[in-house]
Each structure stands twice: as structure tokens, then as C-alpha cells.
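*Asks:* First the structure, which I've put down as C-alpha cells, then a few questions once you've had a look.
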Amino acid sequence: MAAPVLLRVSVPRWERVARYAVCAAGILLSIYAYHVEREKERDPEHRALCDLGPWVKCSAALASRWGRGFGLLGSIFGKDGVLNQPNSVFGLIFYILQLLLGMTASAVAALILMTSSIMSVVGSLYLAYILYFVLKEFCIICIVTYVLNFLLLIINYKRLVYLNEAWKRQLQPKQD
């Protein structure tokens with residue numbers, strides 16, 4: 001017996017628009033965060049636009065040891081290891097992945113989107129803890145990316161539920 005063929009299912013328009021907006025914002029913030037970190041490495045006195053006061057300093061957080069490889073990969077792979085990249089590089093890859101995989105309605109893509117979103121929220125919670133309790137800083141760029149990651153988790157969960165319902169309807173026997 002042949003496996004059932006699923007018809008093409010598309011996601012709601014609001015999901016595509018929301019995903020595009022969140023990913024575009026995430027990509028732009030990741031690029032800016034990368035720029036801030038590079039400038040801070042080049043010139044330790046560099047003052048970024050997001051450095052608004054003594055307690056609101058994104059450059060301090062981005063240039064800290066937790067700003068590269070989540071503060072973990074450097075001790076595993078070495079400070080100059082290829083995987084010990086700025087967190088903004090991982091963010092850029094994540095948002096591009098979310099954008100590209102969001103263009104397809106496949107089950108595998110939906111699972112990858114959901115899994116990577118869960119990982120990003122766990123990473124965001126870890127970095128938020130470091131930001132508040134260890135660095136004692138307020139990084140507006142960091143906080144906004146944490147919110148974007150949480151929004152993507154919600155979008156991906158809604159997508160998974162929507163696609164699951166659509167596929168179940170397709171597999172139900174037709175009543176004459």
C-alpha cells in the first residue's frame with residue numbers, strides 16, 4: 001500500500017509577515033552587534049549608539065567573554081577556535097535559517113524551526129541571567145534579541161499546530 005500523498009499546504013499570511021519582520025529585525029540587530037564588537041576590539045574607547053548611560057551599555061556586554069561562543073565555546077575549543085565566534089554570528093545564522101526554512105511548509109522544516117527556536121530561547125535565558133546577575137548591565141540590543149527569539153518560538157509553535165491540523169484534515173477519509 002502506498003503512503004498517502006499530502007497536498008500542498010500553505011501557512012497563514014500573518015505568519016509569513018511576522019516571521020519576515022522578526023527575522024529582518026534579528027538580522028539587522030545581529031549585524032549591528034557584530035559591528036559594535038569589532039569596533040570595541042579595534043578601539044576600547046569606542047562608544048556605541050546603544051551605550052546610553054552608566055547602566056545601559058551594550059558594548060560592555062557584547063565585548064565581554066560571554067559575547068563570544070556564549071562564554072562556553074572558548075574554554076572548549078580555545079579562545080581563537082573557529083567555533084568561538086561572536087554571539088552575533090550565531091544570531092545571524094539563526095535568523096537566516098529561520099527565514100529560509102520558514103518559506104517551506106514541510107514537516108522537517110517545521111521541526112527544525114521549532115527545535116532551533118527552543119534552543120535560542122534557552123540560550124537567551126542563559127545570556128539574560130549572565131547579563132543581569134554577572135555583568136550587571138542592561139544591553140538593549142541583547143534584550144531585544146531575546147524578545148525576538150521568544151516571538152519566533154511562538155510563531156513556530158503556531159506554525160507547527162496549524163500545519164499538523166492541515167495535514168490531519170488531508171488524511172481523513174472523504175465522506176460522500
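Placed from the backbone N, Cα and C atoms, the Cβ positions cover glycine too.
Annotations per Swiss-Prot:
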| type | residues | note |
| --- | --- | --- |
| BINDING | N87, Y146 | (S)-warfarin binding site |
| BINDING | C142, Y146 | phylloquinone binding site |
| MUTAGEN | C50 to S | Abolishes enzyme activity in cell-based assays. Reduces enzyme activity moderately in assays that regenerate the redox-active cysteines with dithiothreitol (in vitro) |
| MUTAGEN | C58 to S | Abolishes enzyme activity in cell-based assays. Reduces enzyme activity moderately in assays that regenerate the redox-active cysteines with dithiothreitol (in vitro) |
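Could you give the neighbours, burial and distances for every feature on this list?
*Replies:* Over all protein chains present, the Cβ of N87 ((S)-warfarin binding site) has 25 other Cβ atoms lying within 10 Å.
Note: C142 (phylloquinone binding site) has non-local neighbours C58, A61, L62, L127, A128, L131, i.e. same-chain residues 6+ apart with C-beta under 8 A of its own C-beta.
Just so you know, the Cβ of C50 (mutagenesis position) picks up 20 other Cβ atoms within 10 Å once every protein chain is counted.
In the three-state DSSP scheme, C58 (mutagenesis position) falls into the helix class.
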*Asks:* Taking every protein chain shown into account, which of the recorded positions C58, Y146 has the largest tally of Cβ atoms within 10 Å of its Cβ?
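*Replies:* When each Cβ's neighbours within 10 Å are tallied, C58 tops the list.
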